[in-house]
Amino acid sequence: MPRFVYFCFALIALLPISWTMDGILITDVEIHVDVCQISCKASNTASLLINDAPFTPMCNSAGDQIFFTYNGTAAISDLKNVTFILEVTTDTKNCTFTANYTGYFTPDPKSKPFQLGFASATLNRDMGKVTKTIMEDSGEMVEQDFSNSSAVPTPASTTPLPQSTVAHLTIAYVHLQYEETKTVVNKNGGAVAVAVIEGIALIAILAFLGYRTMVNHKLQNSTRTNGLYGYDNNNSSRITVPDAMRMSDIPPPRDPMYASPPTPLSQPTPARNTVMTTQELVVPTANSSAAQPSTTSNGQFNDPFATLESW
C-alpha cells in the first residue's frame, strides 16, 4: 500500500480532533439596482459570484428587485469578508447597459449558531471605460467616452439618461458553527496504562498456571489408571491392552493378604454346665427331680407356690 494511502488514513483519523468550522450558509439574496429595472428574463438578467464561486440560485422577480434563493448550496467556510461580484444586463425602453458591481460584507461573528441572520451590502459599479455611439446633428455616428460622466445620452438624442452606479443587496444567512469538544487530558495516563498492562500480565500468568495444573492432574490420573488396570482411560492416550480385552474382563485390584480366606481354628466344644449361677437359669441334671428344680441349701430357689400357705 503506498505511503499516500497511509497518510490519508492518518489524516482522516485526526480530523475529529483538530477540525473546526465556523462559517455561514447563505439562503436568500435580494438585489436592487439604483437605476433601471432588472428581472429574471433572458434579456434583463443578473448573475452573482460569491467569493468567486458561481452558485446557481432560483430567481424570482418582484417589481424592480430580484430574489436569489440558494436552498443551502451557498456555503461559506469562514466569517471573513464575503465578496460579491454582480453582473447586470438591462435592456429596457429607457435604459440599456451591462455593468459589473463589486463589494463585500462581513457576517456578524457574535451571531448565535444555527440562527437566521440578515445583513446588507452596497456594491459599487466598476465604471472602467464607458463608451457610447451617438448620432450628431449632422447625422454622423460618433463614439464618445462617458467614463467620467454620471449620465449616458441615448443614441437618438443628446439628452442624457441616468446611469446606475450602485447595487444594494440584502443577505439572509445562517451562522454555522462546529467545534470539537476539547478532550480533558488525564495526568495519570501513564500510571493507568501501567496498571492495565500489569493486569493483563497477571491474568495471563494465572491462566498459564491453571492450564499447567490441569495438565499435571490429568497426567497423574492417566499414570495411576495405567498402573492399576493396565490401560489408560483418557481419550487422548494410547490403549495399552489388547483390543480383544474389554474393560469388564479386567478384575478390580486385590490385596494379596486377602487372596484366600482364613482357615477356621479347631477348638473343643465347651462343656455344658449342670448348675448355673444364681443369676442364670438352672439346667436340671439327670439325678434331679423333674417336678422340683434343684436348689441350694438355703432354699433360694424354692417354689413359692408349692404349698397352700403361700397362696
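Start at 1 and count along the chain as shown; that gives each residue its number.
A Cβ is built for glycine as well, from the same backbone N, Cα and C atoms used for every other residue.
All chains included, 16 other C-beta atoms sit within 10 angstroms of the C-beta of H32 (mutagenesis position). Secondary structure at H32 (mutagenesis position), taken from DSSP and collapsed to helix, strand or coil, is strand. Recorded in Swiss-Prot as a mutagenesis result, H32 to A carries the remark: Reduced dsRNA uptake but complete rescue of gene silencing defect in sid-2 deletion mutant.
Quoted from Swiss-Prot, the note on mutagenesis experiment H32 to E or R is: Reduced dsRNA uptake.
Counting only residues at least six positions away in the same chain, the Cβ atoms of S164, T165, V166, A167, H168 sit under 8 Å from the Cβ of D34 (mutagenesis position). As a published mutagenesis entry, D34 to Q appears in Swiss-Prot alongside the note: In qt13; complete resistance to RNAi following soaking in dsRNA solution or ingestion of bacteria expressing dsRNA.
Around H168 (mutagenesis position), taking its Cβ as the centre, 16 other Cβ atoms fall within 10 Å, counting all chains. For the recorded site, H168 (mutagenesis position), the DSSP three-state label reads strand. Under its mutagenesis entries, Swiss-Prot includes H168 to E or R with the note: Reduced dsRNA uptake.
A mutagenesis experiment is reported in Swiss-Prot for this position, H168 to A, and the note states: No detectable dsRNA uptake and only partial rescue of gene silencing defect in sid-2 deletion mutant.
A mutagenesis experiment is reported in Swiss-Prot for this position, H175 to E or R, and the note states: Reduced dsRNA uptake. Long-range Cβ proximity for H175 (mutagenesis position), meaning a same-chain Cβ under 8 A and a gap of 6 or more residues, is found for I24, P107, D108, S111, K112, P113, F114, Q115, G117. In the three-state DSSP scheme, H175 (mutagenesis position) falls into the strand class.
Listed in sequence order, the residues of the same chain lying 6 or more apart from G199 (mutagenesis position) and placing their CB within less than 8 Å of its CB: none are present. According to Swiss-Prot, the mutagenesis experiment G199 to D carries this note: In qt20; complete resistance to RNAi following soaking in dsRNA solution or ingestion of bacteria expressing dsRNA.
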Which of the three DSSP states, helix, strand or coil, fits G199 (mutagenesis position)? helix
